[in-house]
Amino acid sequence: MSRVQLALRVPDLEASIGFYSKLFGTGPAKVRPGYANFAIAEPPLKLVLIEGAGEDATRLDHLGVEVEDSAQVGHAARRLKESGLATVEENDTACCYAVQDKVWVTGPGGEPWEVYVVKGDADTLAKADDSACCTPRDSGSAGAAVGADCC
């Protein structure tokens, strides 16, 4: 089963967990310091909450499509490249308390999208040094929006 991912940067993680638990009628699947995610069955959605530092309002962090296996990530990467989109591929990257394979693209408005599979748990929210995940936005670089913030 594939599902769309919506990652939000929120000013108050605990309040957001409470709100989204009520909204979707289910608690989070994973809670870690500064991070929570919900695996919502209906509608099929992976909702990711990332605590923002000193932010007053919730904002979009990035979008994604969670797939079942690494082969689907590879297929998406090939399809996206063949369609002319610039891609950034990552394999076995630790991000958002998970080990993932993924491919990033950027929409015309600068919105980062990832197609990814979760392969297991990780001990850290932050990215590896060579990963596009969890990188602060830098409007000065051409590929900055690809994987601009985090998962």
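The backbone N, Cα and C atoms fix where each Cβ goes, and this holds for glycine too.
Where a substitution is noted, the model still shows the residue that was there originally.
What Swiss-Prot says about this one:
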- Gln5, His62, Glu114: Fe(2+) binding site (BINDING)
- Asp61, Cys95, Cys96: roxarsone (III) binding site (BINDING)
- 2-118: domain 'VOC' (DOMAIN)
- Tyr35 to Phe: Retains less than 5% of wild-type catalytic activity (MUTAGEN)
- Gln100 to His: Retains catalytic activity similar to the wild-type (MUTAGEN)
- Gln100 to Ala: Retains less than 5% of wild-type catalytic activity (MUTAGEN)
- Lys102 to Arg: Nearly inactive. No change in iron affinity (MUTAGEN)
- Lys102 to Glu: Nearly inactive. High decrease in iron affinity (MUTAGEN)
- Lys102 to Ala: Nearly inactive. High decrease in iron affinity (MUTAGEN)
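This view paints the features noted in Swiss-Prot onto the structure.
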residue: Gln5; record: Fe(2+) binding site; DSSP class: strand
residue: Tyr35; record: mutagenesis position; DSSP class: strand
residue: Asp61; record: roxarsone (III) binding site; DSSP class: strand
residue: Cys95; record: roxarsone (III) binding site; DSSP class: strand
residue: Gln100; record: mutagenesis position; DSSP class: strand
residue: Glu114; record: Fe(2+) binding site; DSSP class: strand
Which ones are near Tyr35 (mutagenesis position): of the binding-site residues Gln5, Asp61, His62, Cys95, Cys96, Glu114, which have a Cα within 10 Å?
Cys96
Nearest by Cα to Gln100 (mutagenesis position), of the binding-site residues Gln5, Asp61, His62, Glu114, is Glu114
Min neighbour Cβ count (10 Å) across recorded positions His62, Lys102 flags His62
Work out how many Å separate Glu114 (Fe(2+) binding site) and Cys96 (roxarsone (III) binding site) at their Cα atoms, rounded off.
13
What's the CA-CA gap between Gln5 (Fe(2+) binding site) and Cys95 (roxarsone (III) binding site) in angstrom, rounded?
15
Looking at the binding-site residues listed here (Asp61, His62, Cys95, Cys96), whose Cα lies nearest to that of Lys102 (mutagenesis position)?
Cys95
Would you kindly give the Cα-Cα distance separating Cys96 (roxarsone (III) binding site) and His62 (Fe(2+) binding site), rounded to the nearest Å?
13
Can you give the largest Cα to Cα distance in Å, as a whole number, for the residues Asp61, Cys95, Cys96 that bind roxarsone (III) in the record?
14
Fewest other C-beta atoms within 10 angstroms of its own C-beta: which of the binding-site residues Asp61, Glu114 fits that?
Asp61
Model confidence over the domain 'VOC' (2-118), as mean pLDDT, sits at 93
